[in-house]
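Student: Here it is, the structure, as structure tokens.
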Amino acid sequence: MNPSEMQRKAPPRRRRHRNRAPLTHKMNKMVTSEEQMKLPSTKKAEPPTWAQLKKLTQLATKYLENTKVTQTPESMLLAALMIVSMVSAGVPNSSEETATIENGP
């Protein structure tokens, strides 16, 4: 091998983005109105009752106890969000307690 072959080659340079203006221009053209955001499947929901919130808190506490996770405000919030998302997604659960949140007390 001659010395020129032994030299380490520099990595290829990354290409710089030319002009971001076209992307910005496209985003400016996108108009999202409230009417566009509402889907036919969107339903108006009533605010939860105190009884529903209490039941949700109880279910979240029970879930954290079953999974042996320390009960902190953060873990309670995540457990509550998990329960709400499971109920709204219609995930089947053998527990009748989860259905109580969906249907009310």
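Cβ atoms here come from the backbone N, Cα and C positions, even for glycine.
Copied straight from Swiss-Prot:
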- Arg13 to Ala: Total loss of function and dominant negative effect; when associated with A-14; A-16; A-18 and A-20 (MUTAGEN)
- Arg14 to Ala: Total loss of function and dominant negative effect; when associated with A-13; A-16; A-18 and A-20 (MUTAGEN)
- Arg16 to Ala: Total loss of function and dominant negative effect; when associated with A-13; A-14; A-18 and A-20 (MUTAGEN)
- Arg18 to Ala: Total loss of function and dominant negative effect; when associated with A-13; A-14; A-16 and A-20 (MUTAGEN)
- Arg20 to Ala: Total loss of function and dominant negative effect; when associated with A-13; A-14; A-16 and A-18 (MUTAGEN)
- Leu53 to Ala: Exclusive nuclear localization; when associated with A-56 and A-59 (MUTAGEN)
- Leu56 to Ala: Exclusive nuclear localization; when associated with A-53 and A-59 (MUTAGEN)
- Leu59 to Ala: Exclusive nuclear localization; when associated with A-53 and A-56 (MUTAGEN)
Student: Could you tell me which of these mutagenesis positions, Leu53, Leu56, Leu59, has the fewest other Cβ atoms within 10 Å of its Cβ?
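Tutor: With the mutagenesis positions Leu53, Leu56, Leu59, fewest surrounding Cβ atoms within 10 Å: Leu53.
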Student: What does DSSP call Arg13 (mutagenesis position) in the simple three-state scheme?
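Tutor: Arg13 (mutagenesis position) sits in coil per DSSP, no helix or strand.
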Student: Measuring Cα to Cα, how many Å separate Arg14 (mutagenesis position) from Leu56 (mutagenesis position)?
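Tutor: Arg14 (mutagenesis position) and Leu56 (mutagenesis position) have their Cα atoms 51 Å apart.
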Student: DSSP three-state call for Leu56 (mutagenesis position): helix, strand or coil?
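Tutor: The residue in question, Leu56 (mutagenesis position), is helix (DSSP, three-state).
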Student: Rounded to an integer, what is the Cα-Cα distance in Å between Leu59 (mutagenesis position) and Leu53 (mutagenesis position)?
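Tutor: Here the two Cα atoms lie 10 Å apart.
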Student: So if I draw a 10 Å sphere around the Cβ of Arg13 (mutagenesis position), how many other Cβ atoms end up inside it?
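Tutor: A 10 Å sphere around the Cβ of Arg13 (mutagenesis position) contains 6 other Cβ atoms.
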Student: Roughly how many Å separate the Cα of Leu53 (mutagenesis position) from that of Arg13 (mutagenesis position), to the nearest whole number?
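Tutor: Rounded to the nearest whole number, the Cα-Cα distance is 56 Å.
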